[in-house]
Structures are given as structure tokens and as C-alpha cells.
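First up is the structure itself, then whatever we jot down about it.
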Amino acid sequence: MKQIAFIGLGHMGAPMATNLLKAGYLLNVFDLVQSAVDGLVAAGASAARSARDAVQGADVVISMLPASQHVEGLYLDDDGLLAHIAPGTLVLECSTIAPTSARKIHAAARERGLAMLDAPVSGGTAGAAAGTLTFMVGGDAEALEKARPLFEAMGRNIFHAGPDGAGQVAKVCNNQLLAVLMIGTAEAMALGVANGLEAKVLAEIMRRSSGGNWALEVYNPWPGVMENAPASRDYSGGFMAQLMAKDLGLAQEAAQASASSTPMGSLALSLYRLLLKQGYAERDFSVVQKLFDPTQGQ
């Protein structure tokens with residue numbers, strides 16, 4: 001049975017690690033938050049004293065951290081993990097980071113004889129808990145096949161996006177589109193209600209018409225339209241607005257690097273930055289509804 005080092009047990013990492021335990025894998029886990037470690041230990045994992053300790057004897061290293069600087073620090077610092085992971089180890093980096101950062105870590109890992117994949121995920125905390133995540137994978141196809149059983153223990157859809165960094169490119173493209181669709185849905189909902197339509201009726205009309213999209217299907221931003229959506233619990237839980245702003249920033253970095261025109265992505269980033277200034281950083285990203293009707297969700 002493979003020994004897995006899992007580093008980063010936040011809202012996404014913890015349920016992903018739990019599903020690996022359920023699949024029978026042996027886990028050595030580390031997080032800076034002790035309560036997160038304790039929860040995994042209670043589920044059957046072993047606790048490491050440090051990230052460096054976690055990777056000792058590991059066949060696979062999985063990391064799930066907040067941002068590029070954390071991931072680069074973990075692997076590339078003077079005493080970073082790449083200096084302590086045994087050659088031949090498979091490294092799965094599942095955080096959402098800049099494609100340039102992913103490529104930098106890929107190159108450093110390859111120099112040390114490590115097989116690495118950038119494998120950001122989509123599906124949110126619910127998908128992480130249910131084991132239905134989508135993995136967007138960048139890197140060597142042979143390494144992906146070795147990692148496939150692990151991905152299948154945590155997710156439902158596994159896509160090989162392309163070479164080093166391609167998983168991260170796919171992720172920022174997806175999340176930019178998600179933000180634009182959510183903003184458009186929120187704007188349309190506010191317009192219709194302001195002109196006398198009942199919110200649930202309007203939502204159903206649009207859902208079944210050419211404007212239909214994921215937000216209208218399962219994540220409507222108008223409170224009360226969908227009982228289980230974050231909008232109906234004061235925008236708590238879900239995918240925080242500050243994380244969407246981070247991902248939109250990564251998309252803009254990629255756009256600048258490739259001289260791509262992304263006016264909608266740029267506007268979306270401006271709107272989410274405005275939400276952060278208004279104090280909604282830790283609310284679900286569907287809280288963008290408040291920019292179009294500030295009375296909603298109060």
C-alpha cells in the first residue's frame with residue numbers, strides 16, 4: 001500500500017485526505033493548524049511534526065495550499081521539500097497557483113528526479129467531501145496514469161490538460177468564466193426582480209432558456225431561490241470571495257504573459273476586489289449579488 005504525505009488540511013485538503021484514508025491509503029499528514037491534523041488523526045492518519053517529516057519514506061506527496069507563495073516556499077526554499085523528497089517519488093500539487101509558479105516547481109522537481117503533476121481541482125468543498133472533484137492535470141502523461149487511482153479516490157473527472165503548468169491554465173480559465181457567469185446571473189436576477197418579477201419564477205425561466213448556466217442550475221445567488229445554495233444561508237460556506245479574487249488575479253497574470261485580451265475577466269476582478277473592500281472577503285463568491293441589490297442577504 002502506498003505511503004502518502006499530505007500537506008495542507010484546509011477546507012479542501014482535509015476532505016480530500018479523508019477520502020484517501022477511506023480508500024485504504026496510509027497517510028502521514030501535516031498542517032500548521034493542529035486541530036486540522038487532529039481531525040485526520042482521528043480518522044486514521046499519522047501526524048507528522050513538520051512538512052519535512054511528512055515526506056520521509058513517502059511514495060507520493062500531495063500538497064493543497066492557499067497561494068503561489070506558499071507552494072513555492074514549501075518546495076523551493078533553501079530547505080524546501082524538494083531537497084528532502086526521495087528521487088522517484090510522485091508529487092501531486094493540487095493548489096491553485098500561477099502557471100509560471102507551477103512550471104518553476106516542475107523544472108526544479110525534474111532536476112531532482114521527481115515526477116510532478118500540477119493538478120488543481122474544481123468542485124468546491126462539497127465536491128471534496130463527496131469525492132466528486134474534477135482534476136485538471138498538467139505534466140507527463142505516464143505520471144498521470146500512476147496517479148490516476150489516487151485522483152479517482154478523491155474525484156470523478158480527471159483531465160490531462162497538457163504539459164507542465166497546463167492544469168493551472170485550465171483552472172484559471174474555468175474560474176474566470178465561472179466568475180463572469182455568476183456576475184451576469186446576479187445582474188439579471190436584480191434587474192428582473194426590480195421590474196416586478198418573482199425571483200424563483202425568473203430563475204426558472206432563465207434556467208430553461210438560452211441564458212441557462214451552472215449558477216442557475218445549482219448555485220443561484222439570489223437568497224431563497226435555492227434552499228441549499230450559500231445565498232440562502234447569508235452567503236456562508238462555499239467558495240470565498242477572496243479566493244475568487246485571487247484566481248481572477250492569476251487569470252489576469254496569465255493574460256498579460258500571453259498578451260491575451262480579457263476585458264470581462266478584468267471587470268470581474270475589479271468587482272470582486274470591490275466586494276473585498278466592502279467586507280465580504282470570507283462570504284461565498286455568490287455574494288456578488290449585493291453589488292446589484294445591496295438589500296439582498298441582509
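The backbone N, Cα and C atoms fix where each Cβ goes, glycine too.
Using a 10 Å radius centred on the Cβ of LYS171 (mutagenesis position) and all shown protein chains, the other Cβ atoms total 28. Under the heading active site, Swiss-Prot lists LYS171, citing experimental evidence as support.
Residue environment of LYS2 (NAD(+) binding site) contains 15 other Cβ atoms, counted within 10 Å of its Cβ in all protein chains. The NAD(+) binding site annotation in Swiss-Prot covers 2-31, 65-66, THR96, LYS246.
In Swiss-Prot, the entry for mutagenesis SER122 to Ala states: Strongly reduced activity. The structure shown retains the original residue. Counting every protein chain shown, the Cβ of SER122 (mutagenesis position) has 19 other Cβ atoms within 10 Å.
Classification of LYS171 (mutagenesis position) by DSSP places it within a helix. The mutagenesis experiment LYS171 to Ala is recorded by Swiss-Prot, whose note states: Strongly reduced activity.
Among the mutagenesis experiments that Swiss-Prot reports, ASN175 to Ala is described with the note: Strongly reduced activity. All protein chains included, ASN175 (mutagenesis position) registers 24 other Cβ atoms within 10 Å of its own Cβ.
According to Swiss-Prot, the experimentally introduced change TRP214 to Ala is described as follows: Almost abolished activity. Neighbour count (other Cβ atoms within 10 Å of the Cβ, all protein chains): 12 for TRP214 (mutagenesis position).
For the pair formed by LEU65 (NAD(+) binding site) and SER122 (mutagenesis position), distance between Cα atoms is given as 15 Å, rounded to the nearest Å. Note: LYS22 (NAD(+) binding site) has non-local neighbours ALA153, i.e. same-chain residues 6+ apart with C-beta under 8 A of its own C-beta. ALA17 (NAD(+) binding site) and SER122 (mutagenesis position) have their C-alpha atoms 16 Å apart, to the nearest angstrom.
Taking the Cβ of LEU27 (NAD(+) binding site) as reference, residues of its chain lying under 8 Å away and at least six apart in sequence are, in sequence order, ILE4, ALA5, PHE6, ALA17, LEU20, LEU21, LEU40, GLY44, ALA45, SER46. Considering only the mutagenesis positions LYS171, ASN175, TRP214, no residue lies within 10 A of MET12 (NAD(+) binding site) on a C-alpha to C-alpha basis.
LEU27 (NAD(+) binding site) falls within a strand when secondary structure is assigned with DSSP.
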